[in-house]
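Over in Swiss-Prot, the protein carries these features:
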- GLN68, GLY69, SER70, TRP71, ALA72, TYR73, LYS237, SER251: GTP binding site (BINDING)
- ASP87, ASP89, ASP150: Mg(2+) binding site (BINDING)
- ARG140, SER209: ATP binding site (BINDING)
- GLY380 to Ala: Greatly reduced conjugation to cellular proteins (MUTAGEN)
Amino acid sequence: MLNLSPLFFTTLDDESCMHDELDLTPGQRAWIASARTDVRDCLRTGIPRVLRANGYTEDVPQPRFFTQGSWAYKTLNAPAQHPQQADVDDGCYLPMSFVSQTKRPSTAATVFFAAAEEALKPLVEERRWKLVTDKPTCIRIVIAAYAHIDIPLYAIPDEEFVTLAKASMERYGYDSLTEAVNMAERDAWTALPADKVLLAHRECNWMSSDPRPVKEWFLGEVEAKGEQFRRVVRYLKAFRDWKWSSGGPASILLMAAAAPLFEKRDRRDDLALLDVVAALPARLRGGVNNPVEESESLTERLGQAGVEDAAKAFEEFEKVLRGATGAGSPSQACIWMRGEFGPRFPNEPDRVKVVSVAATIAAAPATAGPSELVGRTKAG
């Protein structure tokens, strides 16, 4: 049998591995971080300025920010092919008491979107970025061919707004306002929970949606299962991004589906990935729910045809991955893996190890081990 793990992950600086190839370059990460800081600064001063200019006489609070999604989970992969982009989610929060000063929630949602977009315009024009305003739950700023920043807008309970920690890094259409005011009869703040985080939505006004529990859940899974679990999630995303140039199963779906399937395999990322991939099709077909909100189906979002498409893709992937680990030729194994992951998988058959069946079995732990510390210095 073959041990392909050195080509998936290594801690040796002078050897390449797919895990490192999935990272954005240091220059790209620095550019994104700098752009995010500039966007935050722009919104921090710009939203209060725009609102005051449009008649809000009361003291307008500065928004707070909370990074969510793959940048926060350390599962962000560089794009695999055009037109993919690295997606950085940076939530923008205002306190509920301020947002609910408007008579109707729909008005408040529209005002929040419009104020943020108006505030961002000078920065976007100066940097020659692109402002995308047709996403229902966020404002998107395309900052480079390889990356964009998504800014979802939230109303948060006042006491949580006060305690929300600041991150360590740092078309105003009146027609649509009129439309919003005239929308739904149920358009009253009393219909919305005052103790929940609400996400502004361009069509649905506000939705109960708090990104923080998902982040806490995933980081808790990594703490319990070790860094190998985080790497396996990144490999699943890498396969998806090579298989589907757009679409495919969402990252949160892959994370939630993989978590109960994962078993730590000592220094064998290839086998840890194979364990998950082998069980993934049945798990997808059986339905996967949000791990922090069981009433929310993640597979439903993908649709029945999308779920079946993904399940079949992972069935084929499992055959290839199992065939590669059982192959007699390291060169053939590398060719097969590059077919599944693209050129980011190293074509270095001389680093593939031939191992016995007994050694492969020994890589599986009898019991769950402690949190893995090796590799935490590397970007993940």
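Note that Cβ sites are derived from N, Cα and C of the backbone, with glycine treated the same way.
Just the original residues are modelled here, none of the noted substitutions.
Taking the features listed in Swiss-Prot, we show where each one sits on the structure.
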residue: GLN68; record: GTP binding site; contacts (Cβ under 8 Å, 6+ apart): ASP89, ASP90, GLY91, PRO152, PRO211, ARG212, VAL214, LYS215
residue: SER70; record: GTP binding site; contacts (Cβ under 8 Å, 6+ apart): LEU76, ASN77, ASP87, ASP89, LYS237, SER251
residue: TRP71; record: GTP binding site; contacts (Cβ under 8 Å, 6+ apart): ILE32, VAL88, ASP89
residue: ALA72; record: GTP binding site; contacts (Cβ under 8 Å, 6+ apart): ASP89, LYS215
residue: TYR73; record: GTP binding site; contacts (Cβ under 8 Å, 6+ apart): LYS215, PHE218, LEU219, ARG230, MET255
residue: ARG140; record: ATP binding site; contacts (Cβ under 8 Å, 6+ apart): LEU131, VAL132, THR133, HIS148, ILE149, ASP150, ILE151
residue: SER209; record: ATP binding site; contacts (Cβ under 8 Å, 6+ apart): TYR154, VAL197, LEU198, LEU199
Request  = Whole number in angstrom, please: the longest C-alpha to C-alpha distance across GLN68, GLY69, SER70, TRP71, ALA72, TYR73, LYS237, SER251 for GTP.
outcome  = 17
Ask   = In the same chain, which residues outside the set ASP87, ASP89, ASP150 have their CB within 8 A of the centroid of the CB atoms that define the Mg(2+) site?
value = GLN68, GLY69, TRP71, VAL88, ASP90, CYS138, ARG140, HIS148, ILE149, PRO152
Surrounding CB atoms that lie within 10 Å of the CB of ASP89 (Mg(2+) binding site), all protein chains = 18
Task = Using DSSP reduced to three states, classify SER209 (ATP binding site) as helix, strand or coil.
result = coil
Query = What three-state secondary structure does DSSP assign to SER251 (GTP binding site)?
reply = helix
Query = Around GLY69 (GTP binding site), which residues of its chain at least 6 apart sit with Cβ under 8 Å of its Cβ?
reply = LEU76, ASP87, VAL88, ASP89, ASP150, PRO211, SER251
